[in-house]
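J.: Take a look at this one; I'll ask things after.
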Amino acid sequence: MEIDQCLLESLPLGQRQRLVKRMRCEQIKAYYEREKVFQKQEGPLKRSKPGKRQKVRFGLADMIQDAVIHHHDKEVLQLLKEGADPHTLVSSGGSLLHLCARYDNVFIAEVLIDRGVNVNHQDEDFWTPMHIACACDNPDIVLLLILAGANVFLQDVNGNIPLDYAVEGTESSAILLAYLDEKGVDLSSLRQIKLQRPLSMLTDVRHFLSSGGDVNEKNDDGVTLLHMACASGYKEVVLLLLEHGGDLNGTDDRYWTPLHLAAKYGQTTLVKLLLAHQANPHLVNCNGEKPSDIAASESIEEMLLKAEIAWEEKMKESPSAPSLAQEELYEILHDLPDLSSKLSPLVLPIAKQDSLLEKDIMFKDTTKGLCKQESQDGPPETSMTSNCGKPEQVQVMPPAPSDDLATLSELNDSSLLYEIQKRFGNDQIHTFIGDIFLLVNPFKELPIYSTMVSQMYLSPTGQRSPSLPPHLFSCAERAFHRLFQERKPQNIILSGERGSGKTQASKQIMKYLTSRASSSCTMFDSRLRHAIYIVEAFGHAKTTLNNVSSCLIQYWELQCCQRRKHITGARISTYMLEKSRVVAQPPGQGTFLIFSWLMDGLSSEEKCGLHLNNFCAHRYVSQGMREDVSTAEHSLNKERLAALKHALNVIGFSTLEVENLFVILSAILHIGDIQFTALTEADSAFVSDLQLLEQVAGMLQVSTDELASALTTDIQYFKGDVIIRRHTIQMAAFYRDLLAKSLYSRLFGFLINTVNCCLQNQDEYKSLQTLDIGILDIFGFEEFQKNEFEQLCVNLTNEKMHHYIQEVLFLQEQTECVQEGVAMETACSPGNQAGVLDFFFQKPSGFFSLLDEESQVIWSGEPNLPRKLQGLLESSNTNAVYSPVKDGNGNVAFKGQGAAFTVMHYAGRVMYEMGGAVERNKDSLSQNLLFVMKTSENVVISHLFQSKLSQTGSLISSYPSFKFGGHKSTLLSKRTASSMVGVNKNYLELSKLLKKKGTSTFLQRLERGEPATAASQLTKSLADITAKLQRGSPHFILCIKPNTSQLPGVFDHFYVSAQLQYLGVLGLVRLFRSGYPVRPSFEDFLSRYEPLASVLLGETKGQAAEERCRLVLQRCKLQGWQIGVHKVFLKYWHVDQLSDLWLQLQRKIVTCQKVIRGFLARQHLLQRMSIKQQEVTSIKSFLQSTEDMALKTYDALVIQNASDIAREHDRLRKEVHTAYHRNRQEEGTKRAEDQGGCRHVHSNSVPVPMVVDSLAQALTGPSTRPPSLHSVFSMDDSTGLPSPRKQPPPKPKRDPNTRLSASYEAVSACLSAAKDAAGEALTRPRPHSDDYSTMKKIPPRKPKRSPHTKLSGSYEEIWGPPRPSGTMGQGGRHQAPGTLSVQWARPDSVPQCTPQLPLHLPLPQGDYDDDAEPVYIEMVGNAARAGGSETDSPDQGESVYEEMKYILPEEGCGLGMLTFLPASPPLFLETRKAIILEAAEGNCQPSKDTCDIPPPFPNLLPHRPPLLVFPPTPVTRSPASDESPLTPLEVKKLPVLETNLKYPVQSEGSSPLSPQYSKAQKGDNDQLASPGFPVFNGPSRISPPATPPPPPGPPPAPCGPPPAPCGPPPAPCGPPPAPCGPPPAPCGPPPAPCGAASASCGVAPAPCRPPTHFAFPPESVLVTAAKALTNSDLPRTQPKPSSAPVPGPCSSFVKAPYSPGKTARADLRKTSSTFSPPSPYSPPNSRPLSSPLDELASLFNSGRSVLRRSAVGRRIREAEGFETNMNLSSRDEPSSSEMASETQDRNANNHGTQLSSSLSSDVTAENGNPVTNGLAEDDGCSRLCLSGMGTSSFQRNRESHTTQVIHQLRLSENESVALQELLDWRRKLCEAREGWQEALQHPEPRAPPPPPCKKPTLLKKPEGGSCTRLPSQLWDSSM
């Protein structure tokens, strides 16, 4: 069972331990099972005897490696004697010397070096023993390797040298730095050395590429140059390879890509670079690992995971989409430093952590032990935090002239003191001295540090505002801005006495900076406050000078991101903790605050558990315990302890860990109570209280015996020999106290490291370049009655800081002025600080050097320090340090056995007594005590003593700043090395080693071998602090203490004056007034003010830097500056003035950039708009070209249809001319019988609308064959596709209003000439299989008509009020058992957008008889779905009629289905298939056996359309909201040309053969109409109610102006459908017509889909005609916006324009008050006809010639704006125009007779015969006539009209000549027109034509008109 290491690390500790235990048990179990099986397989013969021991022999190489690891030195020597090879390699490729460096075996390492082992041997990762020794911090090995000649410049695979792995502050790092300094190598030259390898490879790659080498060339392992560069981190090489086309995703033989290698070896910059160049993060290597799986750090892993997500999104989108934000990536790549090679301190491996946790008996509940709790952002619950619950107060004093003391006119000590005292009395505690800030501690809380005040001091430049007084926030703001201006660290240095307010000032500065520049202000600010509180509890004490006195040096570093300019983290470094205060406190002073808080804050139960029942009895706290502590103080300490617990929880300590900390603190107190006694005469110490010792050992979790032995004896190991030495009582007490101090010091270091880990922002990438703002807070100068070694260290620290301030402010300026030749007005004496510091810190003759020498002595009975100190005082040349007591002869008299001296500090004279200084200086535990504490089972204690100390005495952090997963250094844990060392570890004496190797200058300067002492730690701490300060720019804050009693409002003049004098405030004022505090070099000046210089100087590259600086200062008009040899000398106010000028320039630059960016953005927008306009133009051009092709096809079909008509007429006239007059009644009966029976579908409930289709309704598309006459009549309005199922029924009755031909004889006679030229296409027989093609063309007898038969195309009748329930077909008693019913729903019973469509076709029962006239209805097909062309379909002209066959629907399609009632077997197919209503997009694909025929007829061939026969029905109308789920049904009326009809004026350019098509109204979307049922076209055509209709509402008009309403407006059905995209251009033969079957039939609840037909009219003039409402057959209601679907999604079938027959009119027969407003124009002679058969019967039964004279195309030949017939009706009654009745023809087709406003009172007729417009009757109940005549009058008008038409047709003698003339005129008309394409592009609406006034000449082209109808090339009679 194997588990990934990352998985174990992610689990909680408790769960992880349980999992590990279970794994361990399973492994043991599996091991025993395997052994049992193995024993069974071996058999009983091979089993060993029970008592016999087996011997296992290992090789010498394995044995010597194990001996080196476990420090078995004798065994190693024995193995080497036996022949073991000292050059043996380990598994990683390293030598035995690598193992010695790993496990700190110095003795064997020396032996191996003597045997000739290579000290520079490199393993597989190029690590040398020096690398490992530095990573594990083994300084003995480091020194040994250096002395053996190891090369410290060798680089590993990552390009790191050994120094890069040495943790800063460790002894190994100090040794290497000293060695490099000895060799003269500084850090800059070291960087050049590290860059030699990448520069060498860069040169080689350039040469290789210039010589024509392949950039992707691979070696034997498939590795390319890009692989090598990415693994090594050579950014320049990678960029070069990428520029030359390096393969980003190239793989080697193991399928590793360059991204894999860059991620594995932690090359963060290269990972970003590869991802920016579109490297694929999803590629896997041979192990199936992606780059994110092997990433070396969490930041790289997070980056790769984001890249993987972006790559997946890129794959989903277009290929051009980038995988990452390129701008962001390259922004990250700019100004990024190389990956820091400094590795963090190493951590315990997870196995070691689990091992220690299992041993830890303190943590019973390990599931909570080390689990970090969520950080709580609340402040510490203590009264020390001011104004927590109080409202925020703001108190800002107005500015005063004394805000800057440097501007005072009178300058002396008294004037300075007076100004400071005056300001202090006004609570103005802040004052400026130039750039130096002066702070006076008020000893009270002032409301000047609130958040509102901090907002007031925010500045864009960091300059002091003249309207605000001096403030601490202003100083912090200036430091923050200079951080980014100078791009170097800034240091804020606070100095002053104890109690002067340094710590509080530093806290306010950090609070301001974090709130101003923190990215997550609340979280970080809260953590920082809690961290400060923890440092205060463990690092501060209560003294007589200050209640919260700092006992250490704090250096806070706030890390700011240079690019984002916000704080990313913080870090605290502590120095010189007064750990001696734990065991002994000066008189009147207390111990650390934490012990006081524990005493007052712990409960009784907690004290009992910690054995602290009598807290005051402990020796460590009883010395400084104050007896006058009030009850309020105890309560306050309890609150402070609770706040401390909360703060520890915030930074990551759990409750159990906090309790463990308190156990350690309690153990420290109990350690101080251990007493020793002497039981023998040798004065050997023994523990007197064994019970207390056992109690302490239990708290420390160590062995009692081992602890007692470690306290009383000293055990040392030397080459296998054990040396034991007993301690005396004095020595035992010393080591006891030293253990307590060391334990507290290490615990404090552990807390500091935890705080630093918490304050590090883990979300920020560690490769981001940061700048630091340092805040230095040192313990203040102090003087007591008795000053000892601790006070000396404190005051020397202040002396050093004061000397640094004086050196920076005075000495450096004086020196630079002299060097640069600049005169300085005042000079400052350096004082005697240099002499004081030299006396103590000079080497090797300084006092601290003497003290360290004395501390090296193990134990001396007679101290030698007083004698040595006397010699030092006598030899010293300084007067700053001298002997305190001298007799009359001048001899020094010492007090007792101690040593004393007096020091003249900068702050005054202080005498120190050095008694016991040697013991206090010692700071190193014995090896025996150290080993006992390392073996503690307490995790924290074991960790504290296994960690090493830095040279400054701080605990080296074990928390990594960033992790490198899988990196080799994580395997080299120094703590595991220490823990594996046994008790027999041999410690080689350094002196012998040095004697053996010899002395050298390096060893003398190294000064190694000294024990860790307080003096050495102080020296190195001050050196470290000074080095940090020198790296940045200083900002000084001088803190003044007003009195020694800590009383608010008290100002002690003498005390304050003394502080002003030794701080040198007067000298600082004079310096800033006359000196030059700002002294940048020429290059730094030009770099800092580069924008200003570039604008002021322009192109001055040839000038010297000095001259350029001079010009800049002159043009800025500054005064008082000077130019030196290499530097510019400026006053402190010059910086603010230059910053103001730079800010003004920056604002102007920003304004210019804003304007330019706006201009570019507008240009980009215009470019995008231009591109979009081009796309729109291209689409329009495509649509126009498609429309032109459709028009060409349309014109060709017109000619072909005319030829077919002529041919067919010639044949029929010869066959049935005589029988036509004799047997019309018998033939009608015969035809009804042939099509009757079960094959006829008779509808008694659905008034089938008749659609008058003309030749203009032909398909717009190319045709392979000329369609026949019947195919012409079956053209679809909406799509223009010829449908084979939309053929007209045989011999329908004609309406005289149909203006094409009066009879087939007339058409045949007119088109006889075209028959000869048509070719084969015209001579083919007509492809009809029914009796229509074979019957004699004798008009059938007129069938009996029922007055209830309303088979009309008028919308008013279709959408009229519903019939009574007794006449509805859905009533069961009136329906035949074998009939098909169509059930319509009421429009008001369903929602407008989702009407119910239970569509049935009921057959009549009672009203049906054999004599009822059948109506033939054709099903509109959907052959061409989705606009595709069916090239392999049968010829569209070869159409054969076939009866309709119905099938039952079945579920499965989301669209609406047609449901049928039970019908007779002949009506249905055996296979029941779902009737799917095709949507416009054709989502539901047809079955493969249905070909082009829609689903209702799956077994019909494409050329055999179905034919429906409907019997008469008494129903007047159907509900307006229903639509049939069947494909639209159409009743075809054959067009009739009559000469006695008055035609309206033809629109310009319309076709002579398509008058009705030209009047087709286009809808809102300018789409063609569907000739199907109006009920299928949506619910917008509603019938008027029985009562007068309400005023019409606004009709939906999404695309164009709607026609004039002719009735109540349609109910809105939702928003109009979105227009569909452009259809593909037709290529090839036209597809089978889909017409209104799919595109315009809105019966299915399908989603909004665009239609498959063309979304544009066949001619642009039709748009004009439709919008202008010039046609006579326009609908009287608004066009429907959408069809009415069934409940479900709102059907949004794009509506198609409707044919002239589908017009909605009000049902005028219901009530006399129901009228529609007049339409602009309407044919006056239109009259009601019952059915197409009635029309034919009335036409052919007359027996006369149908064409009387050559006037068949009279309307077409009329010019625009004129009428052929000038005869007006004699009826001038006003009622005729007001009522504006609508008539019906004999087919029940309503034709509006309403006239325009100019002709409202005139009804035209031809030849002077007035035609009365009668109305149809409704069940004999009510009639409405315009003239007020009765039914008989209406009948006479109708009969007389028919008689006139037939009579005029019979008078025609030469019909063929007339029609031939018509065709010739049309051909010439189109050939003569050239710019017909341009005319299509201007479909503006036109005004209605004027009333007729003149009859034009026959076949004369109108003046000024242009035929935009047909191209000339299509007018060919041969087609």
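Even glycines carry a Cβ here, placed using N, Cα and C.
So, quick note: what you're seeing has the original residues, none of the substitutions.
As annotated in Swiss-Prot:
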{"type": "DOMAIN", "residues": "400-1143", "note": "domain 'Myosin motor'"}
{"type": "BINDING", "residues": "G496, E497, R498, G499, S500, G501, K502, T503", "note": "ATP binding site"}
{"type": "DOMAIN", "residues": "1145-1174", "note": "domain 'IQ'"}
{"type": "MUTAGEN", "residues": "Y1416 to F", "note": "Slight reduction of phosphorylation in HEK293T cells. Abolishes phosphorylation in HEK293T cells and neurons; when associated with F-1441"}
{"type": "MUTAGEN", "residues": "Y1441 to F", "note": "Slight reduction of phosphorylation in HEK293T cells. Abolishes phosphorylation in HEK293T cells and in neurons; when associated with F-1416"}
J.: Using a Cβ cut-off under 8 Å, which residues of the same chain at least 6 positions beyond either end of the domain 'IQ' (1145-1174) come close to it?
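T.: Sequence-distant neighbours of the domain 'IQ' (1145-1174): 1091-1092, 1095.
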J.: Cβ within 8 Å of the ATP site's Cβ centroid: which residues qualify beyond G496, E497, R498, G499, S500, G501, K502, T503?
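T.: Once G496, E497, R498, G499, S500, G501, K502, T503 are set aside, the remaining close residues are N441, N546, G780, C1039, K1041.
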J.: Find, among the binding-site residues listed as R498, K502, the one whose Cβ has the highest number of other Cβ atoms within 10 Å in the structure shown.
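T.: Answer returned by the neighbour count: K502.
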J.: Tell me the Cβ contacts of G496 (ATP binding site) under 8 Å, same chain only and six or more apart in sequence, or just say none.
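T.: Set apart from G496 (ATP binding site) by at least 6 residues yet with Cβ under 8 Å, we have K502, G780, F781, L1038, C1039, I1040, K1041, Q1059, L1063.
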J.: Across all chains shown, how many C-beta atoms besides its own are within 10 angstroms of the C-beta of G499 (ATP binding site)?
T.: 26
J.: For the domain 'IQ' (1145-1174), DSSP counts of helix, strand and coil?
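T.: Its residues fall into 30 helix, 0 strand, 0 coil.
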J.: Can you check what DSSP calls E497 (ATP binding site), collapsed to helix, strand or coil?
T.: strand
J.: Can you give me the average pLDDT across the domain 'Myosin motor' (400-1143), rounded to a whole number?
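T.: In the predicted model, the domain 'Myosin motor' (400-1143) has a mean pLDDT of 81.
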J.: Under 8 Å Cβ-Cβ from E497 (ATP binding site), six or more apart in the same chain: what's there?
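T.: Sequence-distant Cβ neighbours: L545, G780, F781, E782, A907, C1039, K1041, Q1059.
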J.: Note down the number of other Cβ atoms within 10 Å of the Cβ of G501 (ATP binding site), including every protein chain shown.
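T.: G501 (ATP binding site): 24 neighbouring Cβ atoms within 10 Å.
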J.: Count the Cβ atoms, other than its own, that fall within 10 Å of the Cβ of S500 (ATP binding site), considering every protein chain shown.
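T.: If we count other Cβ atoms within 10 Å of S500 (ATP binding site), we arrive at 24.
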J.: Residues with Cβ closer than 8 Å to the Cβ of T503 (ATP binding site), same chain and 6+ apart in sequence?
T.: E536, H540, V548, S550, D777
